[in-house]
Amino acid sequence: MLTYMEVHLYFTLPVLALLAFLYKPFFTTKDRFKYIFLCTVAFATASPWDNYIVYHKAWSYCPECVTAVIGYVPLEEYMFFIIMTLITVTFTSLTMRWTLPSFFIRPETPVFQSVCVRYIPIVGFLTIAAKAWASSIPDSHPFYGACILWYVCPVLALLWIGSGEYMLRRWKAVLFSIAVPTIFLCWVDQYAIARGTWDISRRTSTGIMVLPSLPLEEFLFFLLIDTVLVFASCATDRAHAIVHIYITPMNHNKVSTWYMDFFYLCWAFLQTDQALSGETLSDLDATWRILREASASFYTASSVFSFEARQDLGVLYGFCRATDDLADNNDVSVPDRKKQLELVRGFVRQMFDSKHGHPDIDWTQYSGSIPDSFIAAFRSFTRLRDVLEIKAVEELLDGYTFDLEQREVKNEDDLVYYSACVASSVGEMCTRVLMASEPGGNRTMLKWTVERARDMGLALQLTNIARDIVTDSKQLGRSYVPRDWLTSQESALLKAGKARELGDERLRQIALKMVYTADDLNLMASRAIDYLPPSSRCGVRAACNVYTAIGVSLHKANGYPDRAHLTKLERMKVTFRCVYGFRKGHQGVQGDRGKSQAFTVI
C-alpha cells in the first residue's frame, strides 16, 4: 500500500527539489512574487473546490493512506496544491527564461486581428464554463468533469485577456511547458490510483480511461490546471516586462512599495499591445538585432541574467556596439568618423543635461549622419540615464578617439589609460545597471564595487590584448603593447604585421606580463561579485572566469598561440560550474611565473 505522503516523498518532492536546484541561480524577486501570488491563489481557490468534490464523493482516498484530514480533504492534498503549482511554474520559468518577453509584445499588430484573437477564445471559455455549470449535477456521470471545466475555464478566460496573443507568439514554449508537467503528474496519478492511494468514483465520472488507471477526468484536471499555471506564469512575465520597459525608467529614483508594484502589474496586465508605445519596442528590437549580428556570444551569454538585467545590459551593450561600429567603419573616412563621434558626444551631453524626466532630444539632427538602427539604439540607451554616470560614457568615447587617432601606446600608463577607456568604463556601467535592475545588491558598498568592476574591466582588456598581439598586428597593423617594452625592431615588426617574427618565446613573455597583471587585478576584483544582486552574481562570475581561463590557456600553452581561446564545450563547462556554484572566487594562473612579471597598475 502506498500512502499519500509517500507519493510526495518518492515522486513530487524529488522532482520539485531538482527543478529548484536548476532554477536557483536564476531566481529573482520577481519570481518570489510570482510564486507567492500563484501559490496563494491556487491554495485559496482549490481548497473549497476540492472539498466540494470530495463531499459529493467524486474523489475518495484510502483512510489508512493519509496523515490527517482537514474539512473533507487530506492534508497531503493541500500540500499537492502548492507542490503542483511550484513544479509547473518552475518548469515553465526554466523553459521560458531564455528569450526576453519583450520580443513577443507587438504594438504594430492590426487591431481587428487582436480583437478576434483576444475575445473569441474568451467567449469560448465562458460558454464552456456556463454549460459545465449546468451539467455539474451531483451523483451524475458528468459531475466531476463538469466541475473541472467550470472551475478552470473562467480563469483561462481571465488570463487570456492579459496574455493570449503573447502566448500564441511563443506557442511552442507554452505547449512544452504544459505537456511535460502534465505527463509527469498524470503518471504519478496513475501510479497512485493503481495502488489504491486514492480513487475516482465511477458514479460521478464518464468511466473513460485515457490509460489503465488514468480516468479521462484526472487527465483533464492535470492538463487544464497546468494550462492555467502556464498561462498565469506567461501573464506575469508579460506584465513584468511592460512595467520594466515603460514604468521603471520613470521611477528609478523613487522608493518602491509592494502595493504600487502590484498596481503597476495590474495596469500592465490589462494593456493591449496597441496601447503601448511602438517606437520604444521597435528601438529595443533594433538594439537586439545589432547584438545578434555583431555579438552572438553576448546574446547567448546574457541569458543567464534576469529579464530586467538582460534587457538593460542589452541596451547598454547595444550602445557600445553601435558606437564601436561607427568608430571602426572603414567605409567611412576618418574625419567623418570623428564627426560622427562628436555627434555621439553631443547626444550623451543632451541625454544627461536633464537628470530627471523624459530627455528632450531632437533626433532629426542625427538622421543622415548616423544609421537609423544606431539611432534606435541611442533612443533605447536614454532609459539608462538615471542609472549611469556621464563620465563613464564619455570615457568610452575617449577610447574610440584613441583608436581613431592611431595613438601609440608608449608606456604602461598609456596601456592602462586605453584599457580603462574601452573596458573599465564598460565594467562600471554594467555594474550600475545590475545594481539598479534587481534588489539585493549591497548599495552601501556601491562605490567600492564600481571601483572593483573597473579593475575587472581592466583585467579583461589586458587579457584581450595579450591574446590578440598577433591578430592585431596582422589585421590592423596596430600594437597595444607598450612601446617601452619593445626594441625599435620589435615595434617596427608589430606595426608591419609581422608579429610572428618576434618569435614564440618573446611573444609569450610579453603576453604573460599582461596576463599576470590581469590575474593580480582579478584577485581583488572578483571579491566584489558577492556585493552584486544575488541573481547577477553567477552570470558575472561565469563571464569573468571564461576570460580568466583564456589567460590560463596562454600561461599553459607551449609558445604563443595565434589566438588563445576556449572551445565551446570548455566555455559551457566553466559557465555551468560558475552558475551552479561549483566554482567560486578567483580562478587564476597557477604555478611559477618565470621571467614574466606583472607590472604595477596605479
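Placement of Cβ uses the backbone N, Cα and C atoms for every residue, glycine included.
Reduced to three states, the DSSP call for Glu77 (mutagenesis position) is helix. Under mutagenesis, Swiss-Prot gives Glu77 to Lys with this note: In carR23; abolishes lycopene cyclase activity, rich in lycopene and insensitive to retinol.
Quoted from Swiss-Prot for the published mutagenesis Pro215 to Ser: In carR21; abolishes lycopene cyclase activity, rich in lycopene and insensitive to retinol. Shown in sequence order, Ile193, Ile200, Ser205, Thr206, Gly207, Ile208, Met209 are the residues of the chain, 6+ apart in sequence, with a C-beta less than 8 angstroms from the C-beta of Pro215 (mutagenesis position).
Listed in Swiss-Prot as a mutagenesis experiment, Ile465 to Thr is described as follows: In carA113; reduces the response to chemical activation. Around Ile465 (mutagenesis position), the same-chain residues six or more apart in sequence whose CB sits under 8 Å from its CB are Leu415, Ser419, Asp472, Tyr480, Val481, Met514, listed in sequence order.
Every protein chain shown contributes to the tally, and the Cβ of Pro482 (mutagenesis position) ends up with 21 other Cβ atoms within 10 Å. Among the sequence features in Swiss-Prot, the mutagenesis site Pro482 to Leu is noted as follows: In carA5; abolishes phytoene synthase activity resulting in a 10- to 15-fold reduction of the beta-carotene content.
All protein chains considered, the CB of Glu77 (mutagenesis position) has 22 other CB atoms within 10 Å. Following the DSSP three-state reduction, the secondary structure of Ile465 (mutagenesis position) is helix.
Between the CA atoms of Glu77 (mutagenesis position) and Pro482 (mutagenesis position) there is a gap of 70 Å.
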